[in-house]
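**Student:** Take this structure first; my questions come after.
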Amino acid sequence: MAVAAPSPAAAAEPGPAARPRSTRGQVRLPGGEFAMGDAFGEGYPADGETPVHTVRLRPFHIDETAVTNARFAAFVKATGHVTDAERFGSSAVFHLVVAAPDADVLGSAAGAPWWINVRGAHWRRPEGARSDITGRPNHPVVHVSWNDATAYARWAGKRLPTEAEWEYAARGGLAGRRYAWGDELTPGGRWRCNIWQGRFPHVNTAEDGHLSTAPVKSYRPNGHGLWNTAGNVWEWCSDWFSPTYYAESPTVDPHGPGTGAARVLRGGSYLCHDSYCNRYRVAARSSNTPDSSSGNLGFRCANDADLTSGSAAE
C-alpha cells in the first residue's frame, strides 16, 4: 500500500496548457460489458471491492505501459513542472532502499515504519539524495502525485483512466479471474509480476528478479497487450475513492463519486505481499490523497476512442 507524504504548504500551481489529444503508445479497447469487483472475497472490507457489479464501457484507449522516467523527463523539460514531492521537499521511501545522508532521514510513517520520509526524495532521486535514475529510463516514474499525473496527462494530450476503464483493461479479456493472467499467482512456477517475495518488510528474496521497480515491459503483457497491470507501481485513476461506491455505481461509464478526500489507486506495487497488502489482484483497490507521493506510486494514461494518433508531446 502507498503512504501519504505531508501536503505541501502552498497550493499546486496550475498545470501546463493542454496539448492536442493523442493516442500514441496506447492500445484501443472495444469497450463492452464486464463484471467489476472481487468475486473471491479476498479484499479488505475498507477497500470496498464488492459487490461485484456489471459495468458497460464505451471504447477507449489506454497506455500499453506505465509512464516512464524518460517520458516524464520530457514533460518536465518542456514545461518546467515541479512535482508535489519537490515542492514539499521530501517523499516516502521504502526503508531498505534509502540512499540519503542521515540528516535527510526525517522519520517513519505511523503504523507503517517501513516507509521513511526522506528529504530530497523525488522522481529524479527516488531513493534520496544519493540516488538518481541513471540506467532507469524505462522504469516507471515514481514519487508522482495525482496532481503530477494529471498535469502530465494534460500535456501529453491524454487523461487518467477511470477506475472502471483501468480494471477492464487490466483484466485483459479474462472474466472473473483473480489476476490478469488467470487464478494462479505463478503458473508453471513462473512469476508474472513484480511483487514482494520473502518476509515483509525485512527480507525480499527477489525471486521475480527485482528488488524495486522493474522496466515497464517486464514479464508478459496481458490479453489486451498491457504490461505490468499487477505489481511494479501503483497507478492513479481519475476517480475519487469511496468504499461504498460499488453499491451505488451507475452501470454505464462510471466515473466515481462527485467528490472525496482521496483518489483511487490500482494495480499494487513491488512491495505487495499477501501478508501485508495482497492488492496485486485485478479487483484490488486502494487510495491516497491527490498530493501524496512515494517510491511506489506511478500512473498510465488513457483517452477517448474517437481520436487519431498524432501529438508531438511525447
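Glycine is no exception: its Cβ is also placed from the backbone N, Cα and C atoms.
Below, the features straight out of Swiss-Prot:
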- N194, I195, D208, H210: Ca(2+) binding site (BINDING)
- C272, C277: Cu(2+) binding site (BINDING)
- W234 to A or F: Does not abolish formylglycine-generating enzyme activity (MUTAGEN)
- C272 to S: Abolished formylglycine-generating enzyme activity (MUTAGEN)
- C277 to S: Abolished formylglycine-generating enzyme activity (MUTAGEN)
**Student:** Indicate the candidate from I195, C272, C277 with the smallest number of other Cβ atoms within 10 Å of its Cβ, considering only these recorded positions.
**Tutor:** C277
**Student:** Spatially, which candidate from the mutagenesis positions W234, C272, C277 is nearest to D208 (Ca(2+) binding site), comparing Cα atoms?
**Tutor:** C272
**Student:** In the same chain, outside N194, I195, D208, H210, whose C-beta lies within 8 angstroms of the Cβ mean position for the Ca(2+) site?
**Tutor:** W191, C193, W196, Q197, A206, G209, A214, S218, G231, N232, Y270
**Student:** Taking DSSP three-state, what's N194 (Ca(2+) binding site) in: helix, strand or coil?
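**Tutor:** In the DSSP reduction, N194 (Ca(2+) binding site) maps to strand.
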**Student:** Looking at the mutagenesis positions listed here (W234, C272, C277), whose Cα lies nearest to that of I195 (Ca(2+) binding site)?
**Tutor:** C272
**Student:** What is the number of other Cβ atoms found within 10 Å of the Cβ of D208 (Ca(2+) binding site)?
**Tutor:** 21
**Student:** Only counting partners 6 or more residues apart, tell me which same-chain residues put their Cβ under 8 Å from the Cβ of H210 (Ca(2+) binding site).
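**Tutor:** Correct list: N194, S218, Y270.
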